[in-house]
Structure formats: structure tokens, C-alpha cells
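Written out below as C-alpha cells is the structure these notes cover.
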Amino acid sequence: MNSLFASTARGLEELLKTELENLGAVECQVVQGGVHFKGDTRLVYQSLMWSRLASRIMLPLGECKVYSDLDLYLGVQAINWTEMFNPGATFAVHFSGLNDTIRNSQYGAMKVKDAIVDAFTRKNLPRPNVDRDAPDIRVNVWLHKETASIALDLSGDGLHLRGYRDRAGIAPIKETLAAAIVMRSGWQPGTPLLDPMCGSGTLLIEAAMLATDRAPGLHRGRWGFSGWAQHDEAIWQEVKAEAQTRARKGLAEYSSHFYGSDSDARVIQRARTNARLAGIGELITFEVKDVAQLTNPLPKGPYGTVLSNPPYGERLDSEPALIALHSLLGRIMKNQFGGWNLSLFSASPDLLSCLQLRADKQYKAKNGPLDCVQKNYHVAESTPDSKPAMVAEDYTNRLRKNLKKFEKWARQEGIECYRLYDADLPEYNVAVDRYADWVVVQEYAPPKTIDAHKARQRLFDIIAATISVLGIAPNKLVLKTRERQKGKNQYQKLGEKGEFLEVTEYNAHLWVNLTDYLDTGLFLDHRIARRMLGQMSKGKDFLNLFSYTGSATVHAGLGGARSTTTVDMSRTYLEWAERNLRLNGLTGRAHRLIQADCLAWLREANEQFDLIFIDPPTFSNSKRMEDAFDVQRDHLALMKDLKRLLRAGGTIMFSNNKRGFRMDLDGLAKLGLKAQEITQKTLSQDFARNRQIHNCWLITAA
């Protein structure tokens, strides 16, 4: 009897143990990452040919204690290598693990290689050559603490390489994991199986091979025992011949069918090639089709299983499309696949909740470094009077109501950018802004008292409902998370896409960027204030301080301002402002852009202006500003400097976003100024529900 070890992906050990026992293995013992077992020579070859789950089959050769590199060398040399290698066999060493003595795996591999080669030269035998790429024998050494375990890797290449997939092709899951997913899916061979996001077809091919009794090792060309002196070619040929006979019989007797689809024509072509090379191409129908086009291929029965490994995203900007995808799949399953089973394998379990289905079973597994879950569902048969469940019903109804109200109003006003929803319902704490045919959903970060999983699930529901109500493509929804800035610069950089969208606001054309910054380049709540500036600016010299992207300057310029001066500390936003001006034909010396600390520039400037717009941050302690700024504390000092630049009969429009801001009217009077609050006049319909979003004042000489 041979003592053997089969390695596998984490989470599949018990499944592998059952498989090995069914092959005839005895004394199976599960450990993390694999199974120890025993079997005769035939079982060695049976496990190599038939295991769908094992990553490798190892023949342990011995162990040794390693307190020095000499210990490793002598421990390896104690094995009788000369009776293990066929004459002329090449070899390679795979060394893993480190300890205080062996601190580099390459060094460990070199010491093992030296010990093996020296075992031959000491007996005056030809030394075997190393071949790292395609060796006849692979020696595996695993060092754990002070113990080195030495084994012969009888697999050669990993057993997931079945021989049907082009090695250059990208596979999100290995074939061994795919086989486990099939086994755990609840699918019964003989019933239909469908993968609507099949990629290169791995799940379907593994299922078809399982169903037709086709050994996973049947198409492999190389093995790790070809240079092994104890290899029994006669028994191997018997095992191989039996596998070929069973495969022919299984294919001839199988009557059910497999269906695969994907939106990418190139991967579908690869899937067809892979299925043909696996010998089961005639059983699988592959189509180029998006999930949105998915239909039941057998509406009159029999019932089957939908099995898939849908895409998942680690980036925030990919989530809306994935949420929409899962939500859509859930609706299609309920509408078209009543009575079927569904099994999905995912690294993003939160996305699976978008299906709006209750899982019957779930399994955990590792896909490389990723923690994954597989959930199995049974889709209830729909009845004529059953109504589809609505996602986030209260939110959906409110958004639909707001859309009906604001869409018509925005068209009449001549604006393309407006707020559709602003935390109208406390449990759906987001803002939804429309920018032409794009939508930005800003999630207000939930308090720490709210369960993070529940908050994330609610956000997923919001996104799915928003896409559905507005009828937009998922890739035209941008998701952002907004937190209190705590004194940080509000113009935080989020990305580097550099994609700008041209939008219309009354008679102005403006550039917005929906993805790269927390804000988009256009403060929607100041829309009416900008229009007022345009109406007030004819023939006047206009100053815009803390100008951001210069949208107020554009309105003033279009309103007939004699000159405009735009000041901001950020070169990025000044360049953006210049693009906005150029888009509206506002170029030349009459339109100046100045990069400067606005407060420092204000103290030193000696020019005169008829109309000044200033919208400072509530608080700023930017390293590039000379002093920290607090709008409540410092607004009077600001007005003192502004008065010096204000021409007789001129007007300052002052706005800020501080909630509860109190204008120091007595202090203003001492400066010879008076203030008229115009906040209500500057709040448009879409911001009428949030009366504290900003406050706005007209300040003139008393």
C-alpha cells in the first residue's frame, strides 16, 4: 500500500475525501488543504485519472528536521534517489515555507537540488539535469517550522489543467474548483444545465464531463510519473483504456443538454473550442447573449438548474452595473424559470442578496486568495395572480413621484442637471442627481450604530431601484459615498478617468466630471444664484472668489459682464474654469483667471469691481492657505476686505453652506454695509425640501 496525499483548495477537503473513498482509497484523513490516504498502485493511477477535485497527488518520501542548511541537505540525501529516477530523467524542485535557517525558498530549492545531484555523483552515476519548465520528475518540499516534508509530485502539472483549455486563456476559476461548484450546485445529471455568464465554459464543460463519465485526466498529455522508476506502465494503460471506454459509453448514452451564453463573442468562441477539445462539444449550445436577453430554453420542461460564477467588483464604480445585473437575473429567474434551481458562486455575497431570493443552502470555499460563497436557491413556480416583489418599494414610489414632477419642470426651465431625491425618506439616506442622461447616487455614510451589512444591502436596493425607475443603462449610474469633511479640502480626488460631460444650465454650457472627484464641478443648489449673477452683470466688472470651476463666471460673462476675474487656489479647477469659459466663447483679456490663496489675494488686491460673488468653504485648514478659515468666525473680516474692492453702488453676493450660519448684522453696519438674505429666492424646486443646504446674501453699502 502506498501512502499518498491529495491537495485541494481550502473548503473542498471533505468533498475530496468522499471522492477518494469512492475511488477505493482507505485510511483517508482530512487536513487543512488536502487529504492523506492509502491505496495500491492501481489506486495511484485511478486518483490521478479520476479525481476532479485534487490539485495534485503526492507520494510522500520522508521528513527531516531542519536546524541548519546542512540538516536539509543530509535529510534529502538520505532518500534513495538513484532508485527513483529513470536513466536520463530531468527534474525540478518546488520548495515552499521558511524558517529561521532557510529564509529564502530559492535557497532551499538549491540545497535540495544539490543533495539530489550529489546522490548520483557519489555513486559515479550520470547526474540528472534540471528542467524547470517541463521536468520528468517534480520533487516537492514543504518546510513547516523545523520539519521538512519531501514528496514526489506524481501529477506533474496541476491537475486542474485537464488539457482542454488554452493555457493563454483567462480562467476566473480553476477546473478543480469548477467541478466542486457543479457537485455542490444540487444539479442532477440528466437534467438541463444553463450558465448565462459562462465565459470560456468551464462550469458547463466540467458538468458535462461529470455527467458523461469522462475522466478529467483523459486529455492530459504529461504526467509527473513519466521519469519515475517505479512507474507501472501496464497498470497505467489499463486505467487509461478503462477511462476511454467509459467516456465513449457515457457520451453515447447521455440525452440531456447544456446551455451557455455570454455577452462577449470572443469568449464564446473560446468556450466552443474548449468544449470540442474536451470531447463533449455536441452536448453544449453556446450563444452570444446578454443576461437581459436570457430566456428559458425549455419553457415546457423539464426543470433544470441555472449555475454561474457571475462577475464581481472590488471598485466602487463597478458596483452599480453588478447590482443591476444581479437584480435583473433575480427578476428573470422568477419570471421565466419557475420550478428551476439556481446556484451562484461569488466573491461578493452581498451582491447575491440583490436577487431577492432566499437561499436553501450555502457553501464556503476559497478561490485563490478570495473568500467565496456558493448559494443554492429553488425558484418557486409562478401563479397567474402572483405579483413580482418590488425592490425598496417606498423609495421606488417616491423616486417615481419625484421624477414625474421634476422632469417636466427641468425641461421647461432649460436645465439638464437637477436633484431628483435628497434623503426624502430617512431609511434611504442618499441623494440622487441627474446630469443629462447620467445619474449620480451619493450615499451619506451611515452612522456607526447602523449595521454595515444592512446599510450596504439597502444601498444595493437603492441602486437597483434607481436604474429600474429611470430606465438608464447601469454604466451611466455613478456611485459615491459622502462623509463629513472634518476640515479637509472638499475637492478630494477620487479617480483619474478624466471623462468630462457637457451639460446645459439655462443658456450656459458647462463641463462636469462625474467620476474623478467627490463633487462634479457644478453645485446644483447654486443654480438660481448663478442665474441671478448673470442677470445682474451686464456692463459690470465681475469678481468670482473661491471660484471652483468658474460656472458663476460663465453666467456673468454670458450676462454681458464687461470683465470677469476668477480666483481659486487650485490649478486643476482654474483650468476647468478656462474650459468652461472657452466652451461659451468667453475668451480674451476681459476674462482673467488667477491661481492664488483667495484670502491672501483679497488682502493685497487694490482693484475695483461692481459685482463680487464669494462662496467660501465652511472651514478650511489647507496647507496652501496661510491661515485656517472658519466662515462663521471670519466672515466679518472677509467683508472688510471685500468692501475695499467694491466700487460705489456695487453688490456682493455672499453664500456659504454652514448650517445655522448667523450673519453679524451689527458688525456689518459698523463697516458701513447692509445685508439682505435671499436664501429662499435661490432655492429651486429640487432643493425646496432642504432649506439649509446653503444660505445666500446680497451685501451693499449702507
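Numbers run from 1 along the shown chain.
The backbone N, Cα and C atoms fix where each Cβ goes, glycine too.
On a predicted model such as this, the values are computed, not experimentally measured, just so you know.
Each residue in the domain 'THUMP' (43-154) gets a DSSP state, and the totals come to 37 helix, 33 strand, 42 coil. If you look up Swiss-Prot, you'll see 43-154 marked as domain 'THUMP'.
The 10 Å shell around the Cβ of D195 (mutagenesis position) contains 25 further Cβ atoms across the protein chains shown. According to Swiss-Prot, the mutagenesis experiment D195 to A carries the annotation: Does not affect methyltransferase activity.
The Cβ of N309 (mutagenesis position) lies under 8 Å from the Cβ of P172, I173, A178, I181, M197, G199, L203, L344, F345, S346, each of these being in the same chain and 6 or more residues away along the sequence. Swiss-Prot documents N309 to A as a published mutagenesis change and attaches the note Impairs m2G2445 formation, but does not affect m7G2069 formation.
Experimental mutagenesis at this site is recorded by Swiss-Prot as N397 to A, annotated: Impairs m2G2445 formation, but does not affect m7G2069 formation. The Cβ neighbour count for N397 (mutagenesis position), using a 10 Å radius and every protein chain shown, is 14.
In this structure, R530 (mutagenesis position) is part of a helix by DSSP. Taking Cβ-Cβ distances under 8 Å and a sequence gap of 6 or more within the same chain, the neighbours of R530 (mutagenesis position) are E505, A508, S551, A552, H555. The note that Swiss-Prot attaches to the published mutagenesis R530 to A is: Does not affect methyltransferase activity.
Among the sequence features in Swiss-Prot, the mutagenesis site D568 to A is noted as follows: Impairs m7G2069 formation, but does not affect m2G2445 formation. Note on D568 (mutagenesis position): other Cβ atoms within 10 Å of its Cβ, all shown chains, come to 25.
According to DSSP, D597 (mutagenesis position) sits in a coil region rather than a helix or strand. As a published mutagenesis entry, D597 to A appears in Swiss-Prot alongside the note: Does not affect methyltransferase activity.
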Worksheet item: Roughly where does the domain 'THUMP' (43-154) sit in mean pLDDT, to the nearest integer?
Response: 96
Worksheet item: Of all the mutagenesis positions given, namely D195, N397, D568, which is spatially nearest to D597 (mutagenesis position) at the Cα level?
Response: D568
Item to complete: For N309 (mutagenesis position), name the DSSP secondary structure in the helix/strand/coil scheme.
Response: coil
